[in-house]
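Sequence annotations record features per position, and here Swiss-Prot assigns active site, proton acceptor to E59 based on similarity to another entry. Per Swiss-Prot, active site, proton donor is recorded for K134, and the stated evidence type is similarity to another entry. Residues or ranges marked as active site, nucleophile by Swiss-Prot: C166. What Swiss-Prot lists as domain 'CN hydrolase' is 13-260. Quoted from Swiss-Prot, the note on the mutagenesis of H26 to R is: 23-fold increase in activity due to increase in amidase gene transcription.
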Amino acid sequence: MRHGDISSSHDTVGVAVVNYKMPRLHTKKEVIENAKNIANMIVGMKQGLPGMDLVIFPEYSTMGIMYDRKEMFETATTIPGPETEIFAEACRKANTWGVFSLTGEQHEEHPHKNPYNTLVLINNKGEIVQKYRKIIPWCPIEGWYPGDTTYVTEGPKGIKISLIICDDGNYPEIWRDCAMKGAELIVRCQGYMYPAKEQQIMMAKTMAWANNVYVAVANATGFDGVYSYFGHSAIIGFDGRTLGECGEEENGIQYAEISLSQIRDFRQNAQSQNHLFKLLHRGYTGIIQSGEGDKGVAECPFDFYRTWVMDAEKARENVEKITRTTIGTAECPIEGIPHEGKEKEASV
């Protein structure tokens with residue numbers, strides 16, 4: 001793992017993350033113009049970072065947040081579509097891979113159902129090689145139709161890549177799912193705003209450590225008239241240490257080289273902190289010394305996960321017992337979100 005140079009090598013993947021300024025757009029024409037700006041940025045970045053193999057832009061960077069529902073449906077796109085064609089041409093021209101946000105992608109039953117919040121991974125030939133739909137939209141605010149699975153794709157120089165989006169990353173399950181599928185780099189594109197800056201910085205580092213995986217975070221910056229975005233796009237080593245991190249500057253860029261051989265050697269040979277291996281070989285030292293084989297215990301010890309897999313409604317019932325039974329809360333009502341009880345009277 002290296003930071004500070006502009007190069008890369010046969011063993012390292014050059015990764016750039018962009019603190020893209022959150023756009024405030026309203027029409028398809030404005031979206032296309034912004035996509036062209038992103039494309040021009042890619043070509044310029046490659047000139048300054050000749051080792052760049054992969055460039056990552058934040059959630060909402062292409063379309064911004066359409067706070068108007070009508071505008072959200074009017075600007076929802078298809079994949080492939082005009083935006084991805086612009087990005088594909090830029091990736092070919094710059095000879096680099098890219099991760100791009102489409103908010104939103106038209107639902108199969110468009111316009112009768114809400115769009116998806118989608119990322120695409122485009123290779124240096126301009127081909128879309130992964131399309132990921134956000135599994136856990138940021139409720140109650142986001143109205144995206146939820147996706148249902150994660151993916152792993154072989155990326156530049158053979159590194160295995162998974163994509164996740166913003167609020168997805170608050171749930172350890174999604175990181176573990178990607179890592180257990182073989183991901184070596186988990187890309188988290190986010191449009192995260194204050195006040196959750198410190199929590200999100202910690203989450204990315206912790207999940208890198210817990211899953212023995214590289215993490216690249218691209219976050220928005222600026223103020224779009226509603227939210228203020230904190231940036232801090234970063235590249236994090238599989239040991240949880242930050243290789244490079246932006247501040248809050250608009251359109252700031254960080255760059256690092258992540259080693260293929262180092263992560264693969266670690267996963268093969270590390271012992272006390274090899275979290276992926278140890279989870280499925282629990283207590284192997286004690287099992288060996290007890291004469292019960294040399295593999296440890298593989299069975300899942302966690303009641304919640306067993307219940308969730310075998311009886312999702314029962315798992316939901318259990319969580320409602322310790323939280324609440326309605327989607328909304330009368331203490332802080334949000335329009336369109338059902339709740340029980342009277343609204344809390346405002347204090348005088």
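Using the three backbone atoms N, Cα and C, a Cβ is placed for every residue, glycine included.
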Between 0 and 100, where does the mean pLDDT of the domain 'CN hydrolase' (13-260) sit? 98
Quick note, H26 (mutagenesis position): same-chain residues at least 6 apart with CB under 8 Å of its CB -> M66, D68, E71
Sequence gap of 6 or more, C-beta under 8 Å: which same-chain residues meet both conditions with respect to the residue listed as 'active site, proton acceptor'? S101, T103, N117, L119, I165, C166, C189, Q190, G191, A218, A220
According to DSSP, H26 (mutagenesis position) sits in coil
Using Cβ-Cβ distances, find the residues under 8 Å from the residue listed as 'active site, proton donor' that belong to the same chain and are at least 6 apart in sequence, listing them in sequence order. Y116, N117, T118, L119, W144, P146, G147, I164, I165, C166, D167, D168
